[in-house]
Amino acid sequence: MAPNIRKSHPLLKMINNSLIDLPTPPNISAWWNFGSLLAMCLITQILTGLLLAMHYTADTSLAFSSVAHTCRNVQYGWLIRNLHANGASFFFICIFLHIGRGLYYGSYLYKETWNTGVILLLTLMATAFVGYVLPWGQMSFWGATVITNLFSAVPYIGQTLVEWAWGGFSVDNPTLTRFFALHFLLPFLIAGITIIHLTFLHESGSNNPLGISSDSDKIPFHPYYSIKDILGLTLMLTPFLTLALFSPNFLGDPENFTPANPLVTPPHIKPEWYFLFAYAILRSIPNKLGGVLALAASVLILLLIPFLHKSKQRTMTFRPLSQTLFWLLVANLLILTWIGSQPVEHPFIIIGQMASLSYFTILLILFPMIGMLENKMLNH
């Protein structure tokens, strides 16, 4: 029999073992589609970003006009920009759903895969933040000012840290240039960490909705899941293109149509929608350092999840009490997102504080307690 190049060639062999002959559980649901969707988002963002970078000028006096020029005068420049801006939103929608799936089905028990995933989330957040500054509109400028200023809360070295990040005594040209450099670099770092993420995943194989071993009953990835991934992609592409083509500015801030002006502060400074939950937690603590610590904890808490798993069952499929708590957490995050978009006044302040408190309470206290309670109930 002739040797199969797919299985013998050093490079093709790696692709084959990851995407073609990969043994996969036969019962993974559509919730397992988001990994491939995230990969597609990353590819789309890198390609559109590369095309935008060809027409962008990282200079405070030219950045805003260079983006306007791209949209007006470059062939399909408006389309490339709208795909890139809304692609970021879909990237976050997919990663939030992907993390939600991991929480619900106990995928976090693959600790290395989970931890590299958290690192990916942090890198994605950093990339989105520096990217938002590049068009140099009002919200770009003031968002950069407010968020970089948070570093000054670090005891002793805070102010030095901020000035070092700014490259001066305020957000100015050096800040914009370095943010562009970082925004160009980080997606490739994300691609690298993604490969590590997949390497760890393929060490153990995929989890499944039942949370039990499927080693005795695996099927090849291709054609079963390759076709399912293509279906998932078309289903994501429909709302994505609808948004990017029919209402491209729906998720953006109107303030960003005004060029950056250091002398005029916008009435409400708020980040893009995908950061609002963390922004609400930051604002709910009236102390600067406390707020920064809560902000960091709101994402880094994910690293603790594997250690807070007290249930004898891996997934929540057969745990109705934990399911209720999970959906309570989802509702809580939606409330935080809404609060983050509102001005700092009554009743939003107290709602934000209650929602922030319940966010940490659910994750740190209630999940482990309910897990142990369910174990006890199973014994009776």
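Note: Cβ is positioned from N, Cα and C throughout, glycine not excepted.
None of the substitutions listed is reflected here, since the structure keeps the original residues.
The shown structure was predicted, so the numbers you read here are calculated from the model rather than taken from an experiment.
Listed in Swiss-Prot:
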VARIANT   S29 to F  In strain: Isolate French
VARIANT   A39 to G  In strain: Isolate French
BINDING   H84, H183  heme b b562 binding site
BINDING   H98, H197  heme b b566 binding site
BINDING   H202  ubiquinone binding site
VARIANT   S247 to C  In strain: Isolate French
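Across the structure, A39 (variant position) and the residue listed as 'ubiquinone binding site' are spaced 16 Å apart at their Cα atoms.
DSSP assigns S247 (variant position) to coil in the three-state reduction, outside any helix or strand. Here the candidates are the recorded positions S29, H197, H202, S247, and by Cα distance the one nearest H84 (heme b b562 binding site) turns out to be S247. When other Cβ atoms within 10 Å of the Cβ of S29 (variant position) are tallied across all protein chains shown, the result is 11.
Counted within 10 Å of its Cβ, the other Cβ atoms near H183 (heme b b562 binding site) come to 22, all protein chains included. S29 (variant position) sits 12 Å from H98 (heme b b566 binding site), counting Cα to Cα. Listed in sequence order, T113, T116, G117, L120 are the same-chain residues six or more apart from H197 (heme b b566 binding site) with CB atoms under 8 A from its CB.
You'll find the Cα of S247 (variant position) roughly 25 Å from the Cα of H183 (heme b b562 binding site). H98 (heme b b566 binding site) and H183 (heme b b562 binding site) are 23 Å apart (CA-CA, integer value). By the criterion of other Cβ atoms within 10 Å of the residue's own Cβ, the least surrounded of the binding-site residues H84, H98, H202 is H202. In three-state terms derived from DSSP, H183 (heme b b562 binding site) belongs to a helical segment.
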